[in-house]
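What Swiss-Prot says about this one:
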type    : residues      : note
VARIANT : Pro36 to Thr  : In Dau C 1.2
VARIANT : Glu43 to Asp  : In Dau C 1.3 and CR16/Gea20
VARIANT : Ser66 to Thr  : In Dau C 1.2
VARIANT : Thr80 to Ser  : In Dau C 1.2
VARIANT : Gly93 to Glu  : In CR16/Gea20
VARIANT : Leu102 to Met : In Dau C 1.2 and CR16/Gea20
VARIANT : Ala138 to Glu : In Dau C 1.3
Amino acid sequence: MGAQSHSLEITSSVSAEKIFSGIVLDVDTVIPKAAPGAYKSVEVKGDGGAGTVRIITLPEGSPITSMTVRTDAVNKEALTYDSTVIDGDILLGFIESIETHLVVVPTADGGSITKTTAIFHTKGDAVVPEENIKFADAQNTALFKAIEAYLIAN
């Protein structure tokens with residue numbers, strides 16, 4: 001099994017605690033309000049903490065239709081969240097799993113930087129194409145910005 005790592009940082013004017021709540025702790029209630037068309041459905045099995053599984057179905061017309069995400073760890077004090085995509089067509093047939101490590105860091109101006117590292121565990125020596133990574137970055141950034149706008153407005 002191969003491993004390929006990719007990092008993404010997004011700066012926000014919203015405080016670290018509020019962003020962490022919006023993208024991690026309250027994500028199941030925030031996304032339907034902030035980005036109503038982002039998900040067709042989300043089935044949550046668990047209480048949101050470690051071991052929780054979310055079965056996510058994406059809307060018609062999306063190049064990806066499903067993903068199952070397991071929460072591995074949530075630390076509310078350190079503002080960290082670890083999860084793993086364990087199933088769904090998002091794995092593209094050549095990825096075993098996608099491990100994600102997220103940390104939200106406060107900035108001196110009262111805003112925050114969200115740092116995400118994704119580790120793609122691939123089958124054999126497969127490599128995730130750069131265009132797939134760029135597409136994922138664009139989708140994740142758009143969803144983040146929708147949540148950020150919602151948090152600013154509310």
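Keep in mind that glycine also has a Cβ here, set from the backbone N, Cα and C atoms.
On a predicted model such as this, the values are computed, not experimentally measured, just so you know.
When secondary structure is read from DSSP and collapsed to three states, Pro36 (variant position) falls in the coil class. Taking Cβ-Cβ distances under 8 Å and a sequence gap of 6 or more within the same chain, Ala138 (variant position) has no neighbours at all.
Residue density at Pro36 (variant position): 10 other Cβ atoms are found within 10 A of its Cβ, drawing on all protein chains shown. When the variant positions Pro36, Glu43, Gly93, Leu102 are ranked by how far their Cα is from the Cα of Thr80 (variant position), Leu102 comes first.
According to its DSSP assignment, Ala138 (variant position) is helical. If you take the C-beta of Ser66 (variant position) and look for same-chain residues 6 or more apart in sequence within under 8 angstroms, you find Ile55, Ile56, Thr57, Leu58, Asp87, Gly88, Asp89, Ile90.
Under DSSP, Gly93 (variant position) is assigned to coil, being neither helix nor strand in the three-state scheme. Summary for the variant positions Glu43, Thr80, Gly93, Leu102: the Cβ-based neighbour count within 10 Å is maximal at Leu102. Taking Cα separation as the measure, Gly93 (variant position) is nearest to Glu43 of the variant positions Pro36, Glu43, Leu102.
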